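K.L.:
First the structure, which I've put down as structure tokens, then a few questions once you've had a look.
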Amino acid sequence: MKPYALLSLLATGTLLAQGAWAEDPEVLFKNKGCVACHAIDTKMVGPAYKDVAAKFAGQAGAEAELAQRIKNGSQGVWGPIPMPPNAVSDDEAQTLAKWVLSQK
């Protein structure tokens, strides 16, 4: 029975470690593929994070709006190329939005 307890403990530790990584916005941006179209201060296919932060600066509800766009995608906001929906949870979208808005 003890080997199962150890295995269970190790599995729980692995899940907790993955959860900690999921909270790191920079790791999320890499793991979710955001970096394929975005950079911090350089426009690529999509806008630079700093440009997004500047556009939303001072707007009420900016974090929730950006989180919704990250999760569901958007079109016609930054030009003709749409941003597709992303496979992120609500919490991940919120984490990403908060981090993007902190870029100045």
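Start at 1 and count along the chain as shown; that gives each residue its number.
Keep in mind that glycine also has a Cβ here, set from the backbone N, Cα and C atoms.
None of the listed substitutions appears in this model.
According to Swiss-Prot, the heme c binding site annotation covers C34, C37, H38, M83. The note that Swiss-Prot attaches to the natural variant D24 to A is: In strain: 129/1224.
Please go over these features one by one and say how buried each is and what sits next to it.
P.N.:
Non-local neighbourhood of C34 (heme c binding site): L28, N86, L96, each in the same chain, at least six residues away, with C-beta under 8 Å from its C-beta. The DSSP secondary structure for C34 (heme c binding site) is helix.
Its Cβ placed at the centre, D24 (variant position) has 13 other Cβ atoms within 10 Å.
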K.L.:
Let me make sure I understand the structure: which of the binding-site residues listed (C37, H38, M83) has the fewest other Cβ atoms within 10 A of its Cβ?
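P.N.:
Ranked by other Cβ atoms within 10 Å, the binding-site residues C37, H38, M83 bottom out at C37.
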K.L.:
What is the maximum Cα to Cα distance, in Å and rounded to a whole number, among the residues C34, C37, H38, M83 annotated as binding heme c?
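P.N.:
11 Å is the greatest Cα spacing among the residues binding heme c.
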K.L.:
Quick check: with C34, C37, H38, M83 left out, which same-chain residues have Cβ atoms within 8 Å of the centroid of the heme c site Cβ atoms?
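P.N.:
The answer, listed by sequence position, is G33, V35, A36, M44, V45, G46.
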K.L.:
I need the CA-to-CA distance for M83 (heme c binding site) versus D24 (variant position), whole Å please.
P.N.:
22
